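**Q** My structure is below; once you've seen it, I'll send some questions.
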Amino acid sequence: MPRGLELLIAQTILQGFDAQYGRFLEVTSGAQQRFEQADWHAVQQAMKNRIHLYDHHVGLVVEQLRCITNGQSTDAAFLLRVKEHYTRLLPDYPRFEIAESFFNSVYCRLFDHRSLTPERLFIFSSQPERRFRTIPRPLAKDFHPDHGWESLLMRVISDLPLRLRWQNKSRDIHYIIRHLTETLGTDNLAESHLQVANELFYRNKAAWLVGKLITPSGTLPFLLPIHQTDDGELFIDTCLTTTAEASIVFGFARSYFMVYAPLPAALVEWLREILPGKTTAELYMAIGCQKHAKTESYREYLVYLQGCNEQFIEAPGIRGMVMLVFTLPGFDRVFKVIKDRFAPQKEMSAAHVRACYQLVKEHDRVGRMADTQEFENFVLEKRHISPALMELLLQEAAEKITDLGEQIVIRHLYIERRMVPLNIWLEQVEGQQLRDAIEEYGNAIRQLAAANIFPGDMLFKNFGVTRHGRVVFYDYDEICYMTEVNFRDIPPPRYPEDELASEPWYSVSPGDVFPEEFRHWLCADPRIGPLFEEMHADLFRADYWRALQNRIREGHVEDVYAYRRRQRFSVRYGEMLF
């Protein structure tokens, strides 16, 4: 290779990332217009398009590099020099951290995810931790109650870029003040002030004002979801001021926000204070930088592994028929490998399973489906693997494993947030906790269905419980669109003997689902059955599901709330007039 080519390649990769992030910001900047036009289908399509941008631009850069090198192979020394040149381009680059991830992605695409060593990749960042450039303008603006909180909130709302009319601005302001007074007390509220992000956070059918409520005793989140009435008028649906509520809003089971962030590292740092339980990976994920979030997630895994004496074990719960799931006992993630062969009743291919996981990545997860990161050629030290798990891996996924002596390489796996399997949770709880879990499960099914997702296998073992008590779906191999399912009533038996027969007395075609049958496996436990019948009996009726299908086919997009119905102002305070 001619000398000087290394710098050209490094510059080409960085220019490719510039193009990718420019398009990322372009799609993001259209969020306000889509919201104001109430074009919810465009919102969903923009979300998918933005997810695809990264891989598309990686592919473009790879083709450019193959042209530059005339398809010639490159030796290790050449690649190291390319990385050295690339590193020298980063000290004055504003998005250095994601640029490093982009370099990694290009390298992996060029070399088929092989030879992934720290010398060749940015396994850890080359730049000082939390290094920032001069920010062209502040990320947030401070508002002080010099003339009272009503005046302060009027200024906050008047500062918003939204061009639609407000349904009743005074009412919403008084709702917020009432909530803040109940939360802080009059005296503390008088001594508090707000810091509000300059950019709105758009997701689904809401525009979120994200801020910090700075009180004498500390800083709290200040989140206002702004919605539209059917007449296109704006209203504030609630005010959230706890870290637990904020954590759910920015949760791993939700779609990524669209927030204009030319300097994502600075925004992530600003968010840390109100989301103390979120890792760096989770914060990048929340603002849509999902590929860099994957890098940060891998770094978090490596740091944990270096500091623990644990071995990987099979994850607790009922063993799956499609996926082999393992974890580190103290780590908050699970690792999922597609088995070489599935149980006989699972008539599907590995390609189908991967397509289901990609569907979830691109779809609106409505807070009810866990996000995943996909890895290829994942290296594990044998000393970190328990003997029982090693035996299981070789038994169930040998075709995906390469033995390197002291290491194994798993050709493909997913990493996902670890949760308590719902079936285990239900065995351990009683009283109100049991009731809450059943309510959550039914709500999860309803919200998934309203978002055009049918889980397929609705057994409790396929759902998990988060640390906030939310029920989230995580087994995707039978997932499909609601509109692909034929929901049927079971025909009445022709003769009394029909009900005793081993075979059904009616025909069953692929895609047929009989909701009446759900009762058999969801209500078998006498502690659970009465609760289910009380709260979710309509899930056992085919007409309920068909009505949802009709709404979806008519183009209706349901509202998705990242908080309980009882937290909505309209429920808490009613239509109070001001």
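Please read every residue number as a count from 1 along the shown chain.
Cβ from N, Cα, C; glycine included.
At each noted position, the model has the original residue.
If you look up Swiss-Prot, you'll see D371 marked as active site. Sequence annotations record features per position, and here Swiss-Prot assigns ATP binding site to A315, P316, G317, I318, R319, G320, M321, K336. The mutagenesis experiment K336 to M is recorded by Swiss-Prot, whose note states: Inhibits enzyme. Under its mutagenesis annotations, Swiss-Prot gives D371 to A, E or Q the following note: Loss of activity. One mutagenesis experiment catalogued in Swiss-Prot, N377 to A, is accompanied by this note: No loss of activity. Mutagenesis annotation in Swiss-Prot: D403 to A, described as No loss of activity; the structure shown retains the original residue. For E439 to A, Swiss-Prot lists a mutagenesis experiment annotated as follows: No loss of activity.
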**Q** Can you tell which of the mutagenesis positions K336, N377, D403, E439 lies nearest to A315 (ATP binding site) in space, using Cα positions?
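**A** Answer for the nearest of the mutagenesis positions: K336.
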**Q** Judged by the number of other CB atoms within 10 angstroms, which among P316, G320 is the least packed of the binding-site residues?
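**A** Ranked by other Cβ atoms within 10 Å, the binding-site residues P316, G320 bottom out at P316.
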**Q** Please find, for A315, P316, G317, I318, R319, G320, M321, K336 as listed binding ATP, the greatest distance between any two Cα atoms, in Å.
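**A** Greatest Cα separation within the listed binding residues comes to 15 Å.
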**Q** So what sits near E439 (mutagenesis position) in its own chain, CB-to-CB under 8 Å and at least six residues off in sequence?
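**A** For E439 (mutagenesis position), the qualifying residues are M535.
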**Q** Counting only residues 6+ apart in the same chain, whose Cβ is under 8 Å from the Cβ of I318 (ATP binding site)?
**A** P421, N423, K461
**Q** Using DSSP and collapsing to three states, where does E439 (mutagenesis position) fall: helix, strand or coil?
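**A** In the DSSP reduction, E439 (mutagenesis position) maps to helix.
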**Q** Rounded to a whole number, how many Å is the Cα of P316 (ATP binding site) away from the Cα of D371 (mutagenesis position)?
**A** 20
**Q** Expressed to the nearest Å, what is the distance separating G320 (ATP binding site) and K336 (mutagenesis position) at their Cα atoms?
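**A** A Cα-Cα distance of 10 Å.
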**Q** What does the structure give for the C-alpha distance between M321 (ATP binding site) and K336 (mutagenesis position)? Integer Å is fine.
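**A** Rounded to the nearest whole number, the Cα-Cα distance is 12 Å.
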**Q** Using Cβ-Cβ distances, find the residues under 8 Å from D371 (mutagenesis position) that belong to the same chain and are at least 6 apart in sequence, listing them in sequence order.
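**A** The answer is F252, A253, M285, Q290, V360, K361, R365, E416, R417.
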**Q** Looking only at A315, M321, the binding-site residues on record, which one has the least crowded Cβ, with the fewest other Cβ atoms within 10 Å?
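**A** Counting other Cβ atoms within 10 Å of each of the binding-site residues A315, M321, the minimum falls on M321.
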**Q** Look up M321 (ATP binding site) in the DSSP assignment and reduce it to helix, strand or coil.
**A** coil
**Q** Return one of helix, strand or coil for K336 (mutagenesis position), based on DSSP.
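**A** SS state of K336 (mutagenesis position) = strand.
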**Q** Cα distance, K336 (mutagenesis position) to R319 (ATP binding site), nearest Å?
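**A** Each residue's Cα considered, R319 (ATP binding site) and K336 (mutagenesis position) end up 12 Å apart.
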**Q** Tell me the Cβ contacts of G317 (ATP binding site) under 8 Å, same chain only and six or more apart in sequence, or just say none.
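**A** Sequence-distant Cβ neighbours: V325, P421, N423, I424, K461.
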**Q** For the recorded positions R319, K336, work out the Cβ neighbour count at 10 Å and name the residue with the minimum.
**A** R319
